[in-house]
Amino acid sequence: LSVCFLILFHGCLASRQEWQQQDECQIDRLDALEPDNRVEYEAGTVEAWDPNHEQFRCAGVALVRHTIQPNGLLLPQYSNAPQLIYVVQGEGMTGISYPGCPETYQAPQQGRQQGQSGRFQDRHQKIRRFRRGDIIAIPAGVAHWCYNEGNSPVVTVTLLDVSNSQNQLDRTPRKFHLAGNPKDVFQQQQQHQSRGRNLFSGFDTELLAEAFQVDERLIKQLKSEDNRGGIVKVKDDELRVIRPSRSQSERGSESEEESEDEKRRWGQRDNGIEETICTMRLKENINDPARADIYTPEVGRLTTLNSLNLPILKWLQLSVEKGVLYKNALVLPHWNLNSHSIIYGCKGKGQVQVVDNFGNRVFDGEVREGQMLVVPQNFAVVKRAREERFEWISFKTNDRAMTSPLAGRTSVLGGMPEEVLANAFQISREDARKIKFNNQQTTLTSGESSHHMRDDA
């Protein structure tokens, strides 16, 4: 099964599917969007942005936000599209079940009579802890669950890449539930929203009893005829699973990251199916300032997560950027060469301007905490913090997303001859030199010497 799974993954690597219909990205106005639908469950809520909005249709993605209360369990589910999950706040644990991979977490055997008695000790696949700032990657069709073991709510934002080649259905985001009776959070527009059911509900009870070799009474429990929904409270105020202690888990995570760093440093690669699938890294934290790729004191930082430092992203054809700007700081104008950028405000608010291929300003406003903004591929964008710190995360639809700056030391204009700029803009060569060399920052700059962005279109 592991071999088949590997072949399936490699068959999905070619490229994102060309789902876009003609004129689907002919957008003359962008908006910072709040979720359109909200569903409340026993131990949490699920919110979704309308996947049929023109911004999300252009980018080929769907977005959902989960809030899980303490001791809440997000029931097992999978999707028709690969997912990137960003943990906005909270901590907990998650299980991601790959077909064909061994159950490496096992309870200790109680005596040698266990096999003779016919009773089995529990065993399951690896459980991963998560915390604020973690990115969790989940391929299409892979089941996962999530549990809040902290004292405050867990909030996550999930991108579903419905245009990805791993999705061979249509562009409708689908959640397939293995338990519970959750509603379809993406179908708010339907006035008569049908009650959700899990996959087992659709099968014949007798057939399932034969498949599991249990009685029909137990199968009826699998069909979950209750009203708790998709996020439920765990009995006894604790989810009892097999896992290392917190200190052991943290040490293991650190040693795993050090091992990966060492392999990258010496150019080594993992080899073997078990290492590629069953023990691959699915999680990385991008909230630590020490991991910043671009950092300017008192201005801000940018941290990039792509297929170079989390290899599974090559399979998913996705990447992520985390940004932090301090008061009045600026991300220099740029465009994304090979991806759409889906911006989610994590903290504070920032001023953003986006310009299309006609030179029209299609967005000029604020992106606040909890809002989403799509910046289509090649549209130029600039971000600026206002009177407070602004934090955001950008999901990008390419595993090695690239940007091209319009200003600064590495800008596209800086790579052109002065004479070209002088003739293009009808300016002197001295002014052309100012355009090329006045700002020697590469990506981030302080707002002290810059003028406010004006409405001088």
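One-based numbering along the chain as shown.
Each Cβ is built from the backbone N, Cα and C atoms, and glycine gets one as well.
Here the structure is a predicted model, which means the values were calculated and not measured.
For reference, Swiss-Prot has these:
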type	residues	note
DOMAIN	30-220	domain 'Cupin type-1 1'
MUTAGEN	E34 to A	Significantly reduced binding to mouse monoclonal antibody (mAb) 2B5
MUTAGEN	R38 to A	Loss of binding to mouse monoclonal antibody (mAb) 2B5
MUTAGEN	V39 to A	Significantly reduced binding to mouse monoclonal antibody (mAb) 2B5
MUTAGEN	E40 to A	Significantly reduced binding to mouse monoclonal antibody (mAb) 2B5
MUTAGEN	N52 to A	No effect in binding to mouse monoclonal antibody (mAb) 2B5
MUTAGEN	E54 to A	No effect in binding to mouse monoclonal antibody (mAb) 2B5
DOMAIN	284-433	domain 'Cupin type-1 2'
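Locations of recorded Swiss-Prot features on the structure.
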residue : record               : DSSP (3 states)
E34     : mutagenesis position : coil
V39     : mutagenesis position : strand
N52     : mutagenesis position : coil
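Separating the Cα atoms of R38 (mutagenesis position) and E54 (mutagenesis position) is a whole-number distance of 20 Å. Non-local contacts of E40 (mutagenesis position) by the CB criterion (under 8 A, 6+ apart in sequence, same chain) comprise G229. Take the CB of R38 (mutagenesis position) and look out to 10 A: across all protein chains shown you find 13 other CB atoms. Cα to Cα, E54 (mutagenesis position) and E34 (mutagenesis position) are separated by 14 Å. Each of the mutagenesis positions E34, E54 was scored by the number of other CB atoms within 10 A of its CB, and the lowest score belongs to E34. The CA atom of V39 (mutagenesis position) is located 18 Å away from the CA atom of N52 (mutagenesis position). Cα separation, N52 (mutagenesis position) to E34 (mutagenesis position), rounded: 14 Å. With a 10 A radius on its CB, V39 (mutagenesis position) counts 19 other CB atoms from all the protein chains. Across the domain 'Cupin type-1 2' (284-433), DSSP helix (H, G, I), strand (E, B) and coil residues number 21 helix, 67 strand, 62 coil.
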